[in-house]
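S.K.: Have a look at this one.
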Amino acid sequence: MAALQEKKSCSQRMEEFRHYCWNPDTGQMLGRTLSRWVWISLYYVAFYVVMTGLFALCIYVLMQTIDPYTPDYQDQLKSPGVTLRPDVYGEKGLEIHYNISDNRTWTSLTHTLRSFLAGYSPAAQVDNINCTSKTYFFQESFGAPNHTKFSCKFTADMLENCSGLTDPSFGFKEGKPCFIIKMNRIVRFLPSNSTPPRVDCTFLDMPHQALTPLQVEYYPPNGTFSLHYFPYYGKKAQPHYSNPLVAAKLLNVPTNTEVVVLCKILADHVTFDNPHDPYEGKVEFKLKIQK
C-alpha cells in the first residue's frame, strides 16, 4: 500500500515522459510504431478527403437549384418604394427649406441633382439601346453581349427643363424647383395592365391652410414611366439598367409658408395607402421657400 502511494520524483516523471516520446526497446514514438503512424495518417487523410468531396458535392447540387439571375433576398412588399432627389432628411422625414435670394441655401440641392443625373449622361448610357415601344419589353432569351439582356436608354435630356442642361439652377433660383421621382426596382414587376404608370403631385391638406391646387409641369410629358423599361430582370441579367425618372417642376409653391407635397405613383399594381411604409408607392416631403 505504501508503494502505491509513493510519490515519484521530478526526474522520474521526466524519464517516463521521455520514454513515452521515444521507446528505443520497441521503436515506438508516442505509443505507436512508425508503421502504425503511417497507417493512421493515411486513414485520416482518406477520411477528410472523402468528407471534403461529399461537402463539395452537396454545395454543387445546391448551387444547381439556385437561379443566378434571381436575387437571394427580396422584399415582401408588392409595390415599389419611391425615392426623391434632392433628398434632405430632417427629424421627421424629408424636409427641404431654402431662400431664393441666398444661393448658398440651394446650391447643395442643385449639386445633388447634378451628381444624381451624371449616371444618365449619354456616355453613361452608351451600352443601352434606344427603345420606342409603348408596351412591355419582354426578353425570354439573353440576346445582349456577355449573356445579358438589353436595357433601354434613359438620358437626362428627357427631363427637358428639369435636366439641368437648359437651367443649371433646376428652377430653385426662381422659386419653381424641380424634384426627381424614381421607383425602386422589383425583379419582373409589371406596374400596370396596359397604361404606363404616372406621377401625380399635390399639396397635402393641412389644418388652417387654404392652398390653391398645386400646378406641376412633368417631364417626360404627363409624368409617365414608359412601359418599355419594364420588366426589370435583375442586376446580373441587366448590368447597365437605369431606372426611368420623372421630374416634377412645382410652379405655384407659396413663399414663406411650409407646405407638404405628396407625389404618388398611379398604376394598376402600385399601392400607396400602406400605413406601415410611408414610401411604398409614394413620397411625401415638406417644402418651404423663403423670399
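From the backbone N, Cα and C atoms, a Cβ is placed for every residue, glycine too.
At each noted site, the model still has the original residue.
Checked Swiss-Prot, it gives:
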MUTAGEN   Cys10 to Ser  Has no effect on pump ATPase activity
MUTAGEN   Cys21 to Ser  Has no effect on pump ATPase activity
MUTAGEN   Cys58 to Ser  Has no effect on pump ATPase activity
MUTAGEN   Asn99 to Gln  Impairs pump targeting to the plasma membrane; when associated with Q-130 and Q-222. Loss of pump ATPase activity; when associated with Q-103; Q-130; Q-146; Q-161; Q-193 and Q-222
MUTAGEN   Asn103 to Gln  Loss of pump ATPase activity; when associated with Q-99; Q-130; Q-146; Q-161; Q-193 and Q-222
MUTAGEN   Asn130 to Gln  Impairs targeting to the plasma membrane; when associated with Q-99 and Q-222. Loss of pump ATPase activity; when associated with Q-99; Q-103; Q-146; Q-161; Q-193 and Q-222
MUTAGEN   Cys131 to Ser  Impairs the assembly of an active pump and its targeting to the plasma membrane; when associated with S-152
MUTAGEN   Asn146 to Gln  Loss of pump ATPase activity; when associated with Q-99; Q-103; Q-130; Q-161; Q-193 and Q-222
MUTAGEN   Cys152 to Ser  Impairs the assembly of an active pump and its targeting to the plasma membrane; when associated with S-131
MUTAGEN   Asn161 to Gln  Loss of pump ATPase activity; when associated with Q-99; Q-103; Q-130; Q-146; Q-193 and Q-222
MUTAGEN   Cys162 to Ser  Impairs the assembly of an active pump and its targeting to the plasma membrane; when associated with S-178
MUTAGEN   Asn193 to Gln  Loss of pump ATPase activity; when associated with Q-99; Q-103; Q-130; Q-146; Q-161 and Q-222
MUTAGEN   Cys201 to Ser  Impairs the assembly of an active pump and its targeting to the plasma membrane; when associated with S-263
MUTAGEN   Cys263 to Ser  Impairs the assembly of an active pump and its targeting to the plasma membrane; when associated with S-201
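Structural setting of the listed features?
M.R.: Long-range Cβ proximity for Cys10 (mutagenesis position), meaning a same-chain Cβ under 8 A and a gap of 6 or more residues, is found for none.
Packing around Cys21 (mutagenesis position) is summarised by its Cβ count: 11 other Cβ atoms lie within 10 angstroms of its Cβ, all protein chains included.
Cys58 (mutagenesis position): 10 other CB atoms within 10 A of its CB, across all protein chains.
In sequence order, Thr105, Trp106, Ile289, Gln290, Lys291 are the residues of the chain that are 6 or more apart from Asn99 (mutagenesis position) and have a CB within less than 8 Å of its CB.
DSSP assigns Asn103 (mutagenesis position) to a helix in the three-state reduction. Non-local neighbourhood of Asn103 (mutagenesis position): Lys173, each in the same chain, at least six residues away, with C-beta under 8 Å from its C-beta.
Within 10 Å of the Cβ of Asn130 (mutagenesis position) there are 9 other Cβ atoms, across all protein chains.
Counting every protein chain shown, the Cβ of Cys131 (mutagenesis position) has 16 other Cβ atoms within 10 Å.
Look at Asn146 (mutagenesis position): DSSP puts it in coil.
Cys152 (mutagenesis position) falls within a strand segment according to DSSP.
Sequence-distant contacts of Asn161 (mutagenesis position), defined by Cβ-Cβ distance under 8 angstroms and a gap of at least six in the same chain, are Asp167, Gly171, Cys178, Glu217, Tyr219, Lys249.
DSSP gives Cys162 (mutagenesis position) a helix state. Taking all protein chains in view, 26 other C-beta atoms sit within 10 angstroms of the C-beta of Cys162 (mutagenesis position).
Secondary structure at Asn193 (mutagenesis position), as computed by DSSP, is coil. Proximity of Asn193 (mutagenesis position) to non-local residues of its own chain (separation of 6 or more, Cβ distance below 8 Å) is seen for Asp268, His269, given in sequence order.
In this structure, Cys201 (mutagenesis position) is part of a beta strand by DSSP. If you draw a 10 Å sphere around the CB of Cys201 (mutagenesis position), it holds 21 other CB atoms from the protein chains shown.
Long-range Cβ neighbours of Cys263 (mutagenesis position) (same chain, at least 6 residues apart, Cβ-Cβ under 8 Å): Val82, Leu84, Phe179, Ile181, Val199, Asp200, Cys201, Ala248, Lys282, Val283, Glu284. The DSSP secondary structure for Cys263 (mutagenesis position) is strand.
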S.K.: Could you work out which of the mutagenesis positions (Asn146, Cys152) has its C-beta surrounded by the smallest number of other C-beta atoms within 10 A?
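M.R.: Minimum Cβ neighbour count within 10 Å, taken over the mutagenesis positions Asn146, Cys152, occurs at Asn146.
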S.K.: Can you figure out which of Cys21, Cys58, Cys131, Cys152 (the mutagenesis positions) comes closest in space to Asn146 (mutagenesis position), comparing Cα atoms?
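M.R.: So, spelling it out, the nearest of the mutagenesis positions is Cys152.
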